[in-house]
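Here the structure is laid out as structure tokens; the discussion comes afterwards.
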Amino acid sequence: MTTTTTKKPHVLVIPFPQSGHMVPHLDLTHQILLRGATVTVLVTPKNSSYLDALRSLHSPEHFKTLILPFPSHPCIPSGVESLQQLPLEAIVHMFDALSRLHDPLVDFLSRQPPSDLPDAILGSSFLSPWINKVADAFSIKSISFLPINAHSISVMWAQEDRSFFNDLETATTESYGLVINSFYDLEPEFVETVKTRFLNHHRIWTVGPLLPFKAGVDRGGQSSIPPAKVSAWLDSCPEDNSVVYVGFGSQIRLTAEQTAALAAALEKSSVRFIWAVRDAAKKVNSSDNSVEEDVIPAGFEERVKEKGLVIRGWAPQTMILEHRAVGSYLTHLGWGSVLEGMVGGVMLLAWPMQADHFFNTTLIVDKLRAAVRVGENRDSVPDSDKLARILAESAREDLPERVTLMKLREKAMEAIKEGGSSYKNLDELVAEMCL
């Protein structure tokens, strides 16, 4: 892992506090550290644990942390510092709260000697409006990171009604460069579209798929079942590709009706399964910390205990998807989950819910024919009989979507090998930070 210059950069990393953003951003940070950079990561106190694995792998000389208090906000309950603890509509309040980190960060940087200032800020695109201002004040390069694909970017940025995301788009396009968690051979036409139509420059680096840097680490919270027990359960499954993994990411909570339909489908299908059920979200009201719970039907877990495993809270998703027993994945089609499923070589069953899930579905299901759609949106309730049939058939190795996905997997793994497109882009990114 070499760069084109002998100087190694000092990079200030500012991730967005939601696991779908934080985790790939830290995976990217690991790759930058491997290339000789010194990194300082800015987080708030309750997000500091995300950095434990990086701390264990890199020396304090090269990996540093800057912990600033989470700015209070009237619409965010006390003690909440991550979006996954809130419903998605709270994102505007999270943006507002995090923008108040501008002044404390400026104060911190102002007290540093010039030799200790970073060469670049690698910040979340979601925070780019105020990160760019900080970078400009200290003549530092601001490079934006988006953990999504170029197709989604090209669709979102082409929409006329972008509401409050318009400021994010503008700030991202005005930053020094853009890094995305995709690989060039997956979507070359869309990478070129973003580069030529939306950016004021050609500095876009596809660096994916960004893979976990340490197996078995806690990458998202607490689990009701230890990863070792999950692994042992999978090891006990006699047939390869016989288990369906069901998970909808860090933000999605199913309604009671959706949960009942899914439970019925799993039971009717007779397939082996692991179902990750999310923690409840806090309401967006600082005076009301009550929660809305998912409702697993009474008696379900007892009836399926010989074939199924229900995990409440965080699940070791990467480990599950890469296990030989797992053959398919019922997913919301969040981009990180798509890449993890692709690398794991499992059949993707798409139930898009919100935001970029629909753009990902267009790319993966409609354009690339590498997944099967089983749900329509956040409000849809699947027919349990139909879903049961799809689940039962999803382990078939001759499904055309599985064959296509495996070809994409080969391209993904080539991209991150030494000499591959994403590998070289990471080298170039680190070199560019020093120029």
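Using the three backbone atoms N, Cα and C, a Cβ is placed for every residue, glycine included.
Taking all protein chains in view, 25 other C-beta atoms sit within 10 angstroms of the C-beta of His21 (mutagenesis position). Here Swiss-Prot flags His21 as active site, proton acceptor.
The active site, charge relay feature in Swiss-Prot is assigned to Asp119; the stated evidence is similarity to another entry. Following the DSSP three-state reduction, the secondary structure of Asp119 (active site, charge relay) is coil. In sequence order, Pro9, His10, Val11, Ile140, Lys141, Met433, Cys434 constitute the residues six or more apart from Asp119 (active site, charge relay) in its chain with CB-CB distances below 8 Å.
If you look up Swiss-Prot, you'll see Gln18, Ser250, Ala315, His332, Gly336, Ser337, Glu340 marked as UDP binding site, on the strength of experimental evidence. Counting every protein chain shown, the Cβ of Ser337 (UDP binding site) has 23 other Cβ atoms within 10 Å. Ser337 (UDP binding site) carries a helical DSSP state (H, G or I).
Marked as quercetin binding site by Swiss-Prot: His21.
All protein chains included, Gln18 (mutagenesis position) registers 23 other Cβ atoms within 10 Å of its own Cβ. Listed in Swiss-Prot as a mutagenesis experiment, Gln18 to Gly is described as follows: Slight decrease in catalytic activity.
Secondary structure at His21 (mutagenesis position), as computed by DSSP, is helix. One entry in Swiss-Prot concerns the mutagenesis experiment His21 to Ala. Its note says: Almost complete loss of catalytic activity.
Experimental mutagenesis is annotated in Swiss-Prot for His21 to Asn, with the remark: Reduces catalytic activity 5.4-fold.
The mutagenesis experiment Leu88 to Ala, Gly or Ser is recorded by Swiss-Prot, whose note states: Reduces catalytic activity 1.6-fold. For Leu88 (mutagenesis position), the same-chain residues 6+ apart in sequence whose C-beta sits under 8 angstroms from its C-beta are Gln251, Gln354, Ala355. Under DSSP, Leu88 (mutagenesis position) is assigned to a helix (H, G or I) in the three-state scheme.
Counting only residues at least six positions away in the same chain, the Cβ atoms of Ile14, Pro15, Phe16, His21, His25, Ile131, Ser144, Phe145, Leu146 sit under 8 Å from the Cβ of Ser124 (mutagenesis position). Record note (Swiss-Prot), mutagenesis Ser124 to Ala: No effect on catalytic activity. The unchanged residue is displayed.
Secondary structure at Ser124 (mutagenesis position), as computed by DSSP, is strand. Annotation of the mutagenesis experiment Ser124 to Asp in Swiss-Prot: Slight decrease in catalytic activity.
Cβ neighbours of Pro147 (mutagenesis position) (same chain, under 8 Å, six or more residues apart in sequence): Gly20, His21, Pro24, His25, Ile180, Asn181, Leu210, Trp335, Gly336. Here the residue is the original one, while Swiss-Prot reports the published mutagenesis Pro147 to Thr with the comment Complete loss of catalytic activity.
Secondary structure at Pro147 (mutagenesis position), as computed by DSSP, is coil. Among the sequence features in Swiss-Prot, the mutagenesis site Pro147 to Ala is noted as follows: Slight decrease in catalytic activity.
Experimental mutagenesis at this site is recorded by Swiss-Prot as Ile148 to Ala or Ser, annotated: Reduces catalytic activity 4.3-fold. On its own chain, Ile148 (mutagenesis position) has Ile180, Asn181, Ser182, Trp335, Asp356, Asn360 as residues at least 6 apart in sequence with a Cβ closer than 8 Å to its own Cβ.
Trp335 (mutagenesis position): 28 other CB atoms within 10 A of its CB, across all protein chains. Quoting Swiss-Prot on the mutagenesis of Trp335 to Ala: Reduces catalytic activity 6.5-fold.
Under its mutagenesis entries, Swiss-Prot includes Gln354 to Ala with the note: Reduces catalytic activity 2.2-fold.
Among the sequence features in Swiss-Prot, the mutagenesis site Asp356 to Ala is noted as follows: Complete loss of catalytic activity. When secondary structure is read from DSSP and collapsed to three states, Asp356 (mutagenesis position) falls in the coil class.
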Measure from the CA atom of His357 (mutagenesis position) to the CA atom of Ala315 (UDP binding site) and give the result in Å, rounded to a whole number.
20
Minimal Cβ count within 10 Å, across the recorded positions His332, His357, points to His332
Using all protein chains shown, find which of the recorded positions Ser250, Gln354 scores highest when you count other CB atoms within 10 A of its CB.
Ser250
Could you give the Cα-Cα distance between Glu340 (UDP binding site) and His357 (mutagenesis position), in whole Å?
15
Please find which two of Gln18, Ser250, Ala315, His332, Gly336, Ser337, Glu340 have the most distant C-alpha atoms, given that the record lists them as binding UDP, and give only that distance in angstrom, rounded to a whole number.
17
Within 10 Å of the Cβ of Asp356 (mutagenesis position), how many other Cβ atoms can be counted across all chains shown?
22
